[in-house]
Structure formats: structure tokens, C-alpha cells
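Note sheet for the following structure.
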Amino acid sequence: MAGAARGLLWAALSLCLLPEPLRAAHIKKAEAAAAGGGGGVGGELRYLHAAELGQALRDLVAEAPPGLARLFSIGRSVEGRPLWVLRLTAGLPELPEARQDGEKKKKEEEEEEEEEEGEEGGGGALPGRPQVKLVGNMHGDEPLARPLLLRLAQELVRGWAGGDERLGRLLNTTDLYLLPSLNPDGFERAREGDCGGGGGGGGEGGGEPGGRENSRGRDLNRSFPDQFGSAQPDLEPVPEVRALIAWMRRNKFLLSGNLHGGSVVASYPYDDSPTHRPTGVYSKSADDEVFKYLAKAYASHHPIMRTGKPNCPGEEGETFQDGITNGAQWYDVEGGMQDYNYVWANCFEITLELSCCKYPPTSELQQEWENNRESLLTFIEKVHIGVKGFVRDAITGAGLENATIVVAGIAHNITAGKFGDYHRLLVPGTYNVTAVVMGYAPVTKENIEVKEADATVVDFSLQPTVVAPDPNLTQFTATPAPPSTLTPSVAQVEPPATTSLHQAVQPVDFRHHHFSDMEIFLRRYANEYPSITRLYSVGKSVELRELYVMEISDNPGIHEAGEPEFKYIGNMHGNEVVGRELLLNLIEYLCKNFGTDPEVTDLVQSTRIHIMPSMNPDGYEKSQEGDRGGTVGRNNSNNYDLNRNFPDQFFQVTDPPQPETLAVMSWLKTYPFVLSANLHGGSLVVNYPFDDDEQGIAIYSKSPDDAVFQQLALSYSKENKKMYQGSPCKDLYPTEYFPHGITNGAQWYNVPGGMQDWNYLNTNCFEVTIELGCVKYPKAEELPKYWEQNRRSLLQFIKQVHRGIWGFVLDATDGRGILNATISVADINHPVTTYKDGDYWRLLVQGTYKVTASARGYDPVTKTVEVDSKGGVQVNFTLSRTDAKVEEGKVPVLNTPDTSDPNEKEFETLIKDLSAENGLERLLLASSGKVSPYRYRPYKDLSEFLRGLYLNYPHITNLTSLGQSVEFRQIWSLEISNKPNHSEPEEPKIRFVAGIHGNAPVGTELLLALAEFLCMNYKKNSAVTKLIDRTRIVIVPSLNPDGREIAQERGCTSKLGHANAHGRDLDTDFTSNYSWYSGTREPETKAIIENLILKQDFSLSVALDGGSLLVTYPFDKPAQTVENKETLKHLASVYANNHPLMHLGQPGCPNKSDENIPGGVIRGSEWHSHLGSMKDFSVTFGHCPEITVYTSCCYFPSAGQLPGLWADHRKSLLSMLVEVHKGVHGFVQDKSGKAISKATIVLNEGLRVYTKEGGYFHVLLAPGLHNINAIADGYQQKHMKVLVRHDAPSSVFIVFDMENRIFGLPRELVVTVAGASMSALVLTACIIWCVCSIKSNRHKDGFPTLRQHHDDYEDEIRMMSTGSKKSLLSHEFQDETDTEEETLYSSKH
């Protein structure tokens, strides 16, 4: 009350101090406004048309105290309506020629309406006061913002004048701009009550278009320049957009809200993604945390929005966590305004959907205002978070306009305003902030603490420099320079590069790093720069040193669709150390310069960089500083040369594969690397494939991509002057000369088993080998010289990853990326394949190419592509399915339907996330409790361990015995589920079995570890909990407990315990025809068949065995046709691909070191064929696909190897829990809704499954298009196609019609024939009756009537017959009577 009184007193005093004419005018207008009521300023809320809106805004300005409000127009719409902006802030300076005479008001207002904003517009900026804008009615049929912003302005003006503390503080510290209608033309066409946007009233959405677009039919929120757009938009048809862009360029807006309608949610950048998928892609900006904070600030104060459940008609199931969503994840909007604000204009904008109804009735406006009032005020207040201050010249104290403000770790800079003032929005935390200005030394303020309250004040004082400008450096800024004209051309939309005096920070850590030192160095930078780094290991060396890799990316740990991946590998030969140190220098350089140096920032933002400083850490530790050309430490600890240890195309590598080699091969198969360099020492040259030839002599061995490799090699050597000269080591090799510092590997000397050739031939990666100097292990003091010689080359080579062509291969059916599609270039015999999102990269030199994209089950597409010398060209392909044209309109193609069940959606998202790259790694990292098997458990301990799990986790486990072995040991089965021992047909069921051979107990221990891991993480790890809740998991750890009891540890090849107590190999006892086989079956086999395979309905089975490192799929029986081979092979591949070594296809087992199993997957009969296998029986009679995993070369390795084996297999085991939820699941019912059980589902005209109780079925299928035939007695057969994806389940819902065929014929035909037959029978009966009646009448007359002339005719026939004599006897005398009494002669034949 006291505050209000003081405010009124102040307002009265202010009026008294005004000149008499102005004071009278002010009072008069205030009275008019108060009396007007319906104008939307003082009375009930209502929609105002253009002229009314302009008048209401003018009246409000007149009502406001002096210096508080200003009205101006930023431009005009297509139809010439002004785009009004109301500026509200305290202390506005008077405009030139201030209005002193109230009687001139009307004329001046009319002139004001006709003019548009000049250079100063609504007045100049105020030092240190952040600018906020709220834009409404961008879509003409979404006009709720018009009355809301008008009411907001009214409250602010009257609250400030009335002394309201909050509103006074807001306008005293904030420069607020309100634009009620960006699309006034569309509003005039829209209709009140049109909730759906179609133009009709009452929310029906019918009738003519409802005014969404401007008068030229353009959607303003699809018309802005877009960072992911293929071309610049045409701005000529959208003067509204042109006006807004020009206005934004003249100001330094910091925060903005774009007010829409049609839902209730706060959406934040980015609004689209490089793939432009319609929905489901989280497109993360550099300031993702800030945007989520801002969106929550609005949503949390809105009574509906904060629930996350708008419950809009037709979208009742749509939910948004916390009431916010990433724009692209909701749906893709290319050319949106909020992204333009952030990318091009320094401004943080979010989009606010305020109401389910686009154009709500006037009667609802008051409620909408109450819903949004607090959210609007809170959102405006959030402009004051983060850090703020001034950037000044240290000598003159003048503010430095356009100073760049860089926050370490956030790849988005802002620029200071006209007075050197800046304001950087940040969420609470600790930051390092740098100010950079051309001509001044940059200054960094470290450990700045940002709190939840008002912004932390940080001022910068910069010293001018006298350094000459470097034309190769550009200032990294997100804000373009002000344009020279009001209306920007298309070219002016691009931010122009400006020169900068910023110098990159050079490394200072020049010394030789031994392993411990290197490890600390890597951990230090991973810890100091967590937003752009990730430190991981790809394996261990012989001496168990980690093979570390530092990833540097703006989104570490994530493969961003469309972003290429690059790698550097150093120190492959332990005594060639320059590469090791250069890569550590490069890590330091990239981390320290990210966000401040444009080149580094661009590289990190556009490339996922992986750096392995040392591939041979053991050899390094043996090497000696000063070694010029020696070999000590060159090889690994097993004394093998790692660069002769890779499989070779021309020669058989007989050396056993080394752990370092296997780890790197696995690494290369895991990531979609495009380009690589292997850093060596001993010369100064770049050599490129091939490294050897068929004859093993020094001769040019040309690869299909020879021109590309030469260009790649030159890109490095050109930046190293000494290398480019071509005569590197005159003291050591005086005759050696390499033109331009490059050479073909084999032409120099033959290297069989080299890494660079393996890269090219086995992955999509192009690799060259770089010799960095003549001295292999130079003195530490020489290391800065090597950095100076190579730093430009190292950066330039990374840039080459963007040369050639890149893009996406998409499915025409659903627009999703196609995995493993092939990209072929005519006349270059080297195809590459697509990654998980359908993204690909193909390095090419300048030229014209015919490029073909193809994939199994799709029609190939060929395009002619022009590649220039400047960079990469995006070329996307959309492939149609091979049979789409034949089946179009006849057979429905089904994909996973949208479900309104949020829990179902959440689980589908989980499956997709776990299927993504690093998805399972993230699950494992987030898991609680350390599970690591360390000993083998004999039968007694195994039984006690399983009982312990059952007793400790009774709500999710059930322990039963399937039967007994020969020696009466129990065959235990542990079920893990949220409802154990309770049938839930809709849940897929998976079984893990092990120990069918007792001498291979690794599988048993792995399954016990898996069971413990699942139980320990239930209700602690969200992903594990959801998997258990949605899956029935059965674990049978030991099928042959008798054999296990006699097997011996370290018996790598021993067969002791292989068979059961009767000496029978149980994997030969599952005979094909079980129906007649009974008496001689082993008790273990009988228990497994009767109580596991046939009794329980499983979707997938995984059997663990030993003796190799691979996966087999059915059948083990030779010459057996495999109906669903692709699916079985796919399931096996999923397991192998998630194992670090198995997918390499080189088990490397003793006596089989040359064994090669492509992908680590092979059909059982091709590896070890035999009859009576468990997996053959499971597929044939259990209708369950089963794969057999051979866990290690040694049957019974030492217990010390168990932790490593668990670490290798746990991801693969978990991948099976994810995979069992994919494929196809669905329900079968008739039209009445009755579920149909035991219906037959025939897949691809071969595999059969049967519906369970409730009509449910589930079957695993390989990704691709599959045919489904559904058959049930008494119903018509159904045929359809279903699209199965690699990362999500597909659902089908089959509704049967009654059978319309009888005996295989159409019902109508059968009825017609039956009716005709009945009619014929009736007609025949009638004829017979009539004939009988006539004959009966002749008998009643006495003698029958003779047929006249008939005898003469027959006699003539007889006389003319010239047959045999017997023919004379063949003719009978015929009387005309029918009675038996009159028959005189009867023929006998």
C-alpha cells in the first residue's frame, strides 16, 4: 500500500512538472482511455483489427508517463499494414522535435502511421540495458498474442506509474519491445473460433484457408535463412520477414519469445536438423542448457504447460516432459525464426505455444491472460541471468563495440553493443570468459561463478596491440555486420567474415611423455574441457597398458548424423615418438583454442576427431631418447611389428594377431571413420596405398582411388616446406627423392600386413602413412621445431575429410536412413557404405562423377555429381523398395504405428537409444554395483548362488528345476521378470543357456554375472528396470552339471567333461523326430526339451559354448534348407558386432591362427556340422531362433581371465535383451474384436509362428521389408508387408474377415451352382413324372398304339446292312409295348 501511494504521488508530481499543454493532453488521453473500455486497454480483452490495434497502442503511449513508451513501425505487410512495435523502458530520451502542442497530435499520429522506422527507429539503445522482444501473430490465424501483449503493455505501464515494485524494476532495467502482430494481413482473413487452422469456425478447420500465411501464401515461420537449408530463401514475397531481419540487425536483442497457438508447450532450438527428418531428431544447439532453462522458466509458471499434457483435441496422448520440447524432436521446421535469431543475431529465442485452440473465442481471453501473465513476466526477467559488463579500451576507457565474448566450452559467441556493453545468458555454473577485439590483446577471466540470481558483473579492459593484421585469420562471431540497406538481399543474410588480430594459443608442453605422464596429460585435458572431449580406451597392450583415444568434438560421445569422423594414430612403432608428441600438442592446441580461434572452432564443430597418441605404449617404454635409426622398442612386447600384423590382400600373414592390432581393428569397425593418418618416423614423406603388391617387389601399386590418395598426401606435404622439397634425409639416404614429398607405398618399399591398406580395403576409411622426420627419437629440446613444421599440416589434413561428396540415403517409404546402403562411383572400384542414419562420406577429387546408391530390397538410384576444388558437395538419395511399384495399392506396407500410450512411446525410445552408438556403453556406465566374476563355481556353489539371487530378489526372480542329470544334479532355471512365473503373452521371452558341454564353463559364469547384474540394477538403473519390466528372461546356466564337475581348469583343449555321465555329447542328442524318440534320450536332453524348449514359448535363445570366438546360427545339420537365414544371421551379427574382437572374424585360436570367419558369424554346418543339435531342434520344433556363442578359444581358461571375458561379452549379452524387442509383434482378431489364438503367421512364405492366447504374436526378423500371410480356419487369408527397422520394433494389427470360399471356390459361385443344381434336379423330377404319367394313360386305353411306318424304315436298314451273319442276329424284334408280359425276345450279350 505504501509503495502504491508513493507511486501515485510520484505520478502526480510528474504530471505537475510537465509543461501545461502536455499535461493537459496527457490527462485528457488517460481519461479517454479509461472511458473507452472496449479498446482492449482498460476493459475486457478482445481482438482488435489493424486500425483499432494501432489506435489502442497510440492511446497507451499517450497514457504512459514521459520517457516510458514509444510506438513505431518496423515496416509494412504485403497489403501495406504497419508492423507496430511498442517499446517500453524507463528513461527513453526524447525524439528530435518533440511534440509540444497537443492540438498537433492528430496530424502527427497520422504521419507516424505512414512512416517506417529509420536508422534509429524507436530510439537509440541504452547502455547496459538488455533488449528483449516478444513477437506475436506470426501465423495470422494464431492471434492470441495480440490481446495478450496489449494487456501486458497496459499492466507494465500502469504498474510502473503506480509504483509496483516488480514491474518498476523490470522496466527500469529492461528494454522491452512488443510486436503484437507480424502477420496483420493473415489475421484479417482468420476467423474467431477456428481452433484447427483450416478457416472454419468452431474448431472444425473447414472452409477457405484461415490466414496462416501472408497475403502471398508464404508461411513466415518457414521463410528465414536456415543453417541446414540447401539454398537461401527468396525473401521478396515476405516483406514482413525482411523488415524483421533488418530490425534485428539494427539492434542487439538478447532474449526473445515467439508466441504461437495450436498446442501448449515451450519449444527451443534447434527447430530442424541436417537430416530434416519429420520428427524425433533432437537437434542440440551449443546453448542447449540455457534454452531448456528459459523454456522451463515459462512453462513452470503456466498451469497447463507445466503438466506436460496439453490434452489438445486429436492429440490427447501427446506429452512433453516439463512442458518443453526441442523443436526438431517435436517436428522439423526448416526456415524458422527462432533458429535464425540464435544462429545469426545473438538473440536467444524460444517458441511459445499458448493454447490448443489457434484462435480462441473472445470469451476465453481473460482465462488465457491469467494462464500466461506470470509466465510472460518471469520469462522477461530471465534476460538478467548469466554474466554482463563492459569491454573497454584500457587506455582511453572507451567502450569497444562488437567485441566478441567467448565462453570456453560453448561454441556460440555473442558481440558487445554500441557502448561496449555485453550480456551473455548462462545457467548457474563456473565459466571462463574471453573478450576478443581486433587490434587488442584478448583477455580471459577464469572461474567466473554464475548464480541463479542476477547476472555476475565482469568487465574487461583490453590493451591495444600493434601487430599487423593476418589475412588468414577471421574473427569468430555469430553476429553479422550491420547491412547498408534496410532490406537485405539474399547475400546479405550470410554473416560476412571480418579480419581479426586474434592469435591462436600455441602448446607449451614440449617434453617426452612416458606412459604415466601421458595418461595424466590426457586425463587433465579431458577433465578441463569436458564439453568438447571424451577420453576412452580401445583395449590394452600386451603389458596391459591402455590404448587411449582422445575424442574432440562439440558433442563428445555422440555420432552426429552427417558429421564425418577422423582419426590420427601415433607411435605404432614404439621408438618413433614424434607422432606421439605431436598428437599430444594437437590435443592441447584444439582444446585451448576452441571457441576463440575460428579455424579450430570450425574443425571441432564440423568434425568428430579421434586421436590415439600411442598404439604401442609397451615399445615406447623400451625405446631410448636420441635413437636416430635403431629398432629397440620398434616392436611390441611380443616382438612383433604391428605394421606387419594386419591381414593383407596379397600375402598370408602368419604371425599371430597381437592385442594392439586386434584392438585397433575392432575400433575401426566400430566407428564410421572417413579419413586417417598413421604417424611414423625415420624419413620425411607421406606415403599412400597400396603398401605392397602381388610380386613383393618395389613397384607402383595403384589403388582404385590413387588420385584421391595423391591429393590427400599433398594436402599434408604442401604445408611442410621441408617435406615438400622431396629430399628429406640426405645424410642417411643421399639418393632418396620424393617428388613433392609424397610416394606410393609399394614403390618405396613393400610392406605386407600394413595398417593403411587394411583401412582402405576393410572399412570406409582412407589412410595414409606420414613419416615425420629423419630421427626416430629426437631430443626433447627439438620437439618445438617439429610442432612448428607440422602444425599447419596436421590441421590442413583434418580438413580433407570434408572433400568429395557426402549426404544421406533415405527410404522413400518413411524417410528414414538406410543402414549399409552402398555408394558406388562409376569407374572407381571402391564402394563405401552408409552408417546408422543413412549418412555417408565419399572422398573424391575435383571432377564429374556418376554416383549410384543401392541397397538390398531397393531400386538403385544414380546421379551425376559435379565436385569442385573448394569442398564437399551434399548429395542425398531416396530409394524406393524393389517391389513397391508391383504391389502399389494392393498390399499394405506397415511400419510401427504411433501409439498414444506414453509408456509405450517411452519404451520404444529406450530401445532406439540403446540401439544407437554407445547406447549400451551409456547403460553400463550408469549401472550401479560392480559385477565381475573372479572364480568358477562348482555345482554346489552354483546352486547356492542361484538360491541367493532368488531369496534376495524374490519380487523379480523365480528359481525352478527343469529336471535332473544322470547323476541326479538339478538343472536350474532362473526366471527374471517383474512378474515371475506369471504368463504375459505380449512380453517377449528370451532364454540364455550354457554348459551343454561341461568342459566349457565360461558361459555358465557369464550368465551368473548377467543375472546378478540385472538383479542389482533393478529399480536403480532406469534402462535395466524397463527391460526387466518388459521382458521375460530365463537363464539356465548349466545344462550338463555332471560334465562340469569333472572338467579341469586351464584345460584349453581337454575334452574331459565334454559329454554327460553316460558319455553322450548332449548337443547330438536333440534328434529331429522327437515324437517317436523316447527310450534312449538322455535325462538332461529330455528335461530341456519337455520343460524348456517345448513347454515355454520363446522369441529368442542364446546358447553359450567354448572353443573359439565366433557365433553360429542354424542349422548344424548339413544340407538343411534355412528358411529365415537372413534373420538368423542378423541375430548372430548383433552379438558379434557388440563384442570388441569377435566381429573381426579372426578368432586366432591355436592350430587355427589362419582361420577367417567374416564378421565373426558362420552357419553351424559350415563350421562344425553334426546331427541332433539343440539349436536345430529349437528352430524346428520350438519355433524359436537360437544362436550359439563360442566365448573363447580356450574351453576352460584360468579364473583370472573371467573379468576380462565378462567385460568383452556383457555388452553383447545385453544387446540380446534389446534385440528381442525388435522384429514384428502384433495382434490378430476378427471384426467383432474377438482375439484369434493359434492363427498361423507365415513370414516370407516360409517361417511359421502361431498366435498365443489373446491373439498375440511376436517374431524376430532382419531389418528390411517382409511379407506376412495370416491364416486361420473360417477366415479369409490376410496378406501384407511390414517394414522392420534395425533400431525399433514394428507393430501390426490384423483383423480377419469371415471366410468367403467353400471348397476353395468363392461363396457366391458355390451358392449359384448349388441353386442351379437344385433347380435342375427339380426340373428332372418333373419331366420323369410327366413321362410316367403319359405311359400310364396309354395302358388305360387297352392296346398300345403302334408306330406307323417305323417298321418299314427299320426293315430297310436291316436289309441294307452288309455285316457278318451275326449281325443278322443282333437285331431284336421291338414291340411298342412296355409291359413284361408282351416281351417275346430278349437279347443276350
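Using the three backbone atoms N, Cα and C, a Cβ is placed for every residue, glycine included.
Here the original residues stay in place, and none of the substitutions has been built in.
According to Swiss-Prot, the feature domain 'Peptidase M14 1' maps to 46-383.
Counted within 10 Å of its Cβ, the other Cβ atoms near His139 (Zn(2+) 1 binding site) come to 26, all protein chains included. What Swiss-Prot lists as Zn(2+) 1 binding site is His139, Glu142, His260.
Around Glu353 (mutagenesis position), taking its Cβ as the centre, 25 other Cβ atoms fall within 10 Å, counting all chains. Annotation of the mutagenesis experiment Glu353 to Gln in Swiss-Prot: Loss of catalytic activity in carboxypeptidase domain 1. Total loss of catalytic activity; when associated with Q-771.
Annotated domain 'Peptidase M14 2' per Swiss-Prot: 511-801, in sequence order, evidence recorded as sequence analysis.
Among the mutagenesis experiments that Swiss-Prot reports, Glu771 to Gln is described with the note: Loss of catalytic activity in carboxypeptidase domain 2. Total loss of catalytic activity; when associated with Q-535. According to its DSSP assignment, Glu771 (mutagenesis position) is in a strand.
Glu771 (mutagenesis position) has a Cβ environment of 26 other Cβ atoms inside 10 Å. Residues or ranges marked as active site, proton donor/acceptor in Swiss-Prot (evidence: sequence analysis): Glu771 (among others).
The two recorded residues Glu353 (mutagenesis position) and Glu142 (Zn(2+) 1 binding site) have their Cα atoms spaced 10 Å from each other. The record gives His139, Glu142, His260 for Zn(2+) 1. Within 8 Å of the mean position of their Cβ atoms, the other Cβ atoms in that chain belong to Asn137, Met138, Gly140, Asp141, Pro143, Arg212, Asn221, Leu259, Gly261, Gly262, Glu353, Lys358. Taking the C-alpha positions, the distance from His260 (Zn(2+) 1 binding site) to Glu771 (mutagenesis position) comes to 60 Å. Its Cβ taken as reference, Glu142 (Zn(2+) 1 binding site) is surrounded by 30 other Cβ atoms within 10 Å in the chains shown. Mean model confidence for the domain 'Peptidase M14 1' (46-383) is a pLDDT of 88. Distance between Cα atoms for Glu771 (mutagenesis position) and His139 (Zn(2+) 1 binding site): 61 Å, as a whole number. In this view, His260 (Zn(2+) 1 binding site) is surrounded by 23 other Cβ atoms within 10 Å of its Cβ, with every protein chain counted.
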